[in-house]
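Below you'll find the structure, written out as structure tokens, and then a few comments.
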Amino acid sequence: MVRAKSWTLKKHFVGYPTPSNFELKTVELPPLKNGEVLLEALFLTVDPYMRIAARKLKEGDMMMGEQVARVIESKNAAFPTGTIVVALLGWTTHSISDGKNLERLLAEWPDTLPLSLTLGTVGMPGLTAYFGLLDICGLKGGETVMVNAAAGAVGSVVGQIAKLKGCKVVGAAGSDEKVACLKKYGFDVAFNYKTIESLEETLKKASPEGYDCYFDNVGGEFSNAVTSQMKKFGRIAICGAISTYNRTGPPPPGPPPEVVIYNELCFQGFIVTRWQGEVRQKALRDLLKWVSEGKIQYHEHITEGFENMPAAFMGMLKGENLGKAIVKA
């Protein structure tokens, strides 16, 4: 019998999550049936969306999330022992699957790249950047792009794709170390929003002519400031609002209506699961190619040990990670 450890939601979050919100449980998994596989987690992801998605869980449910896993026992010919897969299996060390929810690595995945990238730059965050920028914003060469949380898993890819497409990129991050990383990635302007005197003046200095596209990972007052400096017919892709996820009071006011109206701005929220099938596979191949060629750089913030899943999650929500937050099981 295999014993699986799982992190569950003990109590719903109020404000920032704390260790008391989580409980580690151990269960014995049943023997495999025909068509099933037994999976062992290798890497697990913690992402901002989990803070909001957890509202739909019942107390006692396992926390949700993707992981990279290895098949360690198989009664399914499509997934022999040793196969590496990516799947939404939750915060658990071991799982049983019938194979329907499992995604194999891209056939061209090189041995030189870490498997954990399938949870970051060549996974859900990278796809979010890809489709949010190219489809939602409809990015064109020569435009000016603003992205916040720019040193994170999504924002760092947004900026680098925009540079690949011939755009000017301005990025905001929350530490000098992160700003240095953005400059290494080729951002034209990068600033630490925690140490500047005026966000409005910093944005204006970075791009006096304004912004064509804004990729919003943060929401709140920051986004209102950017909205006021968008160009005519500017496009805003609303990916996240991490600045508001842990609020206990009322949400901040939205952008000035007159700015939205008279500049004819387009706001669109989106969830990356919209894109499936071949269009998704093409995006993954593009991302893998760019990473393999060194055109997109990446940084991972890896926490060792499955027992540290809650700590990694809480640290990510407070911006302690540089790049993609990953847990190595």
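Any Cβ shown, glycine's included, is placed from N, Cα and C.
At each noted position, the model has the original residue.
A C-beta separation below 8 Å, combined with a sequence spacing of at least six in one chain, links Ala149 (mutagenesis position) to Gly155, Ala172, Ala173, Gly174, Asn217, Val218, Gly240, Ile242, Gly319. Mutagenesis annotation in Swiss-Prot: Ala149 to Val, described as Reduces activity by half; the structure shown retains the original residue.
One entry in Swiss-Prot concerns the mutagenesis experiment Ala149 to Glu. Its note says: Reduces activity by 90%.
Among the mutagenesis entries in Swiss-Prot is Ala150 to Val, noted as: No effect. Same-chain residues at least 6 positions away in sequence with a Cβ under 8 Å from that of Ala150 (mutagenesis position) are, in sequence order, Ser156, Val158, Gly159, Gly171, Ala172, Ala173, Lys178, Leu182, Phe187, Ala190. Under the three-state DSSP scheme, Ala150 (mutagenesis position) falls in the coil class.
Applying an 8 A CB threshold to same-chain residues 6+ apart, the list for Gly152 (mutagenesis position) reads Pro125, Asn217, Asn321, Gly323, Lys324. According to Swiss-Prot, the mutagenesis experiment Gly152 to Val carries the following note: Loss of activity.
Other Cβ atoms within 10 Å of the Cβ of Thr244 (NADP(+) binding site) number 16 in total over all chains. Per Swiss-Prot, NADP(+) binding site is recorded for 152-155, Lys178, Tyr193, Asn217, 239-245, 270-272, Asn321, and the stated evidence type is similarity to another entry.
A simple way to gauge crowding: the CB of Gly155 (mutagenesis position) has 29 other CB atoms within 10 angstroms, across all the protein chains here. Where Swiss-Prot documents Gly155 to Val as a mutagenesis experiment, the accompanying text is: Reduces activity by 99%.
Note on Gly159 (mutagenesis position): other Cβ atoms within 10 Å of its Cβ, all shown chains, come to 29. Looking at Swiss-Prot, the entry for mutagenesis of Gly159 to Val says: Reduces activity by 60%.
Here Swiss-Prot describes Gly166 to Val as a published mutagenesis experiment; the accompanying note says: Reduces activity by 99%. In sequence order, Gly141, Gly142 are the residues near Gly166 (mutagenesis position), counting only same-chain partners six or more apart with C-beta under 8 A.
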Exercise. Among all chains shown, work out which of the binding-site residues Ala241, Ile271 has the most CB atoms within 10 A of its CB.
Key: Ala241
Exercise. Count the other Cβ atoms sitting within 10 Å of the Cβ of Asn217 (NADP(+) binding site), across every protein chain shown.
Key: 27
Quiz prompt | In three-state DSSP terms, the structure that Ala241 (NADP(+) binding site) belongs to | solution = coil
